[in-house]
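Novice: Once you've had a glance at the structure underneath, I'll fire off some questions.
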Amino acid sequence: MLLPLLLSSLLGGSQAMDGRFWIRVQESVMVPEGLCISVPCSFSYPRQDWTGSTPAYGYWFKAVTETTKGAPVATNHQSREVEMSTRGRFQLTGDPAKGNCSLVIRDAQMQDESQYFFRVERGSYVRYNFMNDGFFLKVTALTQKPDVYIPETLEPGQPVTVICVFNWAFEECPPPSFSWTGAALSSQGTKPTTSHFSVLSFTPRPQDHNTDLTCHVDFSRKGVSAQRTVRLRVAYAPRDLVISISRDNTPALEPQPQGNVPYLEAQKGQFLRLLCAADSQPPATLSWVLQNRVLSSSHPWGPRPLGLELPGVKAGDSGRYTCRAENRLGSQQRALDLSVQYPPENLRVMVSQANRTVLENLGNGTSLPVLEGQSLCLVCVTHSSPPARLSWTQRGQVLSPSQPSDPGVLELPRVQVEHEGEFTCHARHPLGSQHVSLSLSVHYSPKLLGPSCSWEAEGLHCSCSSQASPAPSLRWWLGEELLEGNSSQDSFEVTPSSAGPWANSSLSLHGGLSSGLRLRCEAWNVHGAQSGSILQLPDKKGLISTAFSNGAFLGIGITALLFLCLALIIMKILPKRRTQTETPRPRFSRHSTILDYINVVPTAGPLAQKRNQKATPNSPRTPLPPGAPSPESKKNQKKQYQLPSFPEPKSSTQAPESQESQEELHYATLNFPGVRPRPEARMPKGTQADYAEVKFQ
């Protein structure tokens, strides 16, 4: 308190601490450098030694300034000079006569920062310094910027109004100067305006997007100014849409284009992240679409870019992925073809038999039965990407595809026995291979070989064989009686055997046999049946039956008589044949009896008859099983079966055999009751045969 009192006395304050003097002013005033500020102030003093016409003078001084000799920073006393540094900038705008001491400070400078006090003079008594009630002026750096009000998005071709305001205005302060600069205004130009705000109108163009617009505010002649720059956002449809891919959390890369659409290959189970971004104003709505199915989408204010994660890609994830970007001004889209590669899966064979339209699905190791002669179509099917190379093999050999364009299809128009075996479909792929096999089993109806019979000491022994798939069953019929097992009276004995597709059966008949013996062997399976019969027919006078029933002597006699007749016939024919040609002809030995040429036509089911048109007993499908009769014994007989008789002695008139020829074969036809001539087609080409008919009356 002592220092202000001392200063008051030194500076001529005669009314120090007089309670009749008071002043109201803010203690601290802050102003940015270069700006203008008004400091409101009011004061009061006693009405003593002055009248209404007495002039009142007010002064603002910097602290520690001698009021009688020092220069004030501002005063209303015209004859009193002010400080040079504040001249024209500091102004006492208040009327001291009315108790107003307001001060305006323009273009504040850093050196203006100080403590200021007010002094009043009126008449001889009022001479007072308000030393304790001044204010402190603080000058700061100019950091404040003007505010620009502009729509967030500008429509191209539509006029827009922009306002620039600097929020620092006082009534006594002069307004700043506003100006505008920017690429959008280059063709229109702007002029500086003096006001507390500025209004700008212009028409944005599409190319004005992302350009700058700046509002400048100037406060003094020394170039102190403030400015605010805004970035123009002119609306436009989505553009520059970009798709990128991240594999297994690696940095995203753009896919390589293949044609007009980028192409991406990924292995099954791999992690993929598809990213989509587009440039648009306002921000576009992004979406990922797979075959018209929306997988992911984002709002305009959502994160950018839009990601689509495929943690472990599957075969079903393959397809065309489309990213769409859309706003009110338009849309844009871009596609990506994703191919998920994987090795063959679910390899199987589809089967169609006999031209059926229904396909049967078979797995690995399946056995497939097919009837001989039917058509068969095998289709190998698998799932893989890229498609696997398919091929068919049998017994290690690659089969030619039925359709070169589709090697997985194997067609067998007519299944034959040689097709039987394992067929394998191979599916080869860079990522792995698979194969599937099926076993083809060819089924066919029985093929009968036999029956054939021979006389033995115990009686008549007959054998019969048949080949079929599945293996056939054999049974014997004696007349209308089925012979099964063994007879309790030991009159017959049946012995079956089998080996693979062959079935064999032996029949032994004991005891006397009737003259009307009819013995039949029947073979059957699920696909058909075939039978062959052996007949022993009686002659009208009972010669043959008597020979069999009355014993060996009578049989020998009849046989000798027969051979005697044949010998006479041969002797009669041979001279004629020798005169016809000198070239020796091969001769065939015969070991037949009178019963050798009794024609017996075997009966068979429809399937067996059909098979008999394709194959003969002379070419069996597989090697004959043990005990089966040789087909050579049936040569030139065409399903004629006989009961063998005793051996025939050679005629003494026959020429001896040469090394390269055999005995000449002659035929004797026995007709019961009439003659059946043999067809000429049965004779070998170039061979002449003579026939003699022997009739039993």
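Every residue gets a Cβ built from N, Cα and C, even glycine.
The noted changes are left out; the structure has the residues it started with.
Since we're looking at a predicted model, the values are computed, not measured.
Not my notes, these are from Swiss-Prot:
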{"type": "DOMAIN", "residues": "18-121", "note": "domain 'Ig-like V-type'"}
{"type": "MUTAGEN", "residues": "Arg119 to Ala", "note": "Disrupts interaction with CD24"}
{"type": "BINDING", "residues": "Arg119", "note": "N-acetylneuraminate binding site"}
{"type": "DOMAIN", "residues": "146-231", "note": "domain 'Ig-like C2-type 1'"}
{"type": "DOMAIN", "residues": "251-339", "note": "domain 'Ig-like C2-type 2'"}
{"type": "MUTAGEN", "residues": "Tyr667 to Phe", "note": "Abolishes binding to PTPN6"}
Novice: Counting by DSSP, what is the helix, strand and coil composition of the domain 'Ig-like V-type' (18-121)?
Specialist: 9 helix, 38 strand, 57 coil
Novice: Identify, in sequence order, the residues in the chain of Arg119 (mutagenesis position) that are 6 or more apart from it along the sequence and have a CB within less than 8 Å of its CB; answer 'none' if there are none.
Specialist: Gly58, Tyr59, Phe61, Thr67, Pro72, Tyr128, Asn129, Phe130
Novice: Looking at the domain 'Ig-like C2-type 1' (146-231) alone, can you tell me the average pLDDT?
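Specialist: Within the domain 'Ig-like C2-type 1' (146-231), the model's average pLDDT equals 86.
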Novice: For the domain 'Ig-like C2-type 1' (146-231), what does DSSP give as the number of helix, strand and coil residues?
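Specialist: Tallying H, G and I as helix, E and B as strand, the rest coil: 6 helix, 38 strand, 42 coil.
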Novice: Just give the helix, strand and coil counts over the domain 'Ig-like C2-type 2' (251-339), going by DSSP.
Specialist: 3 helix, 55 strand, 31 coil
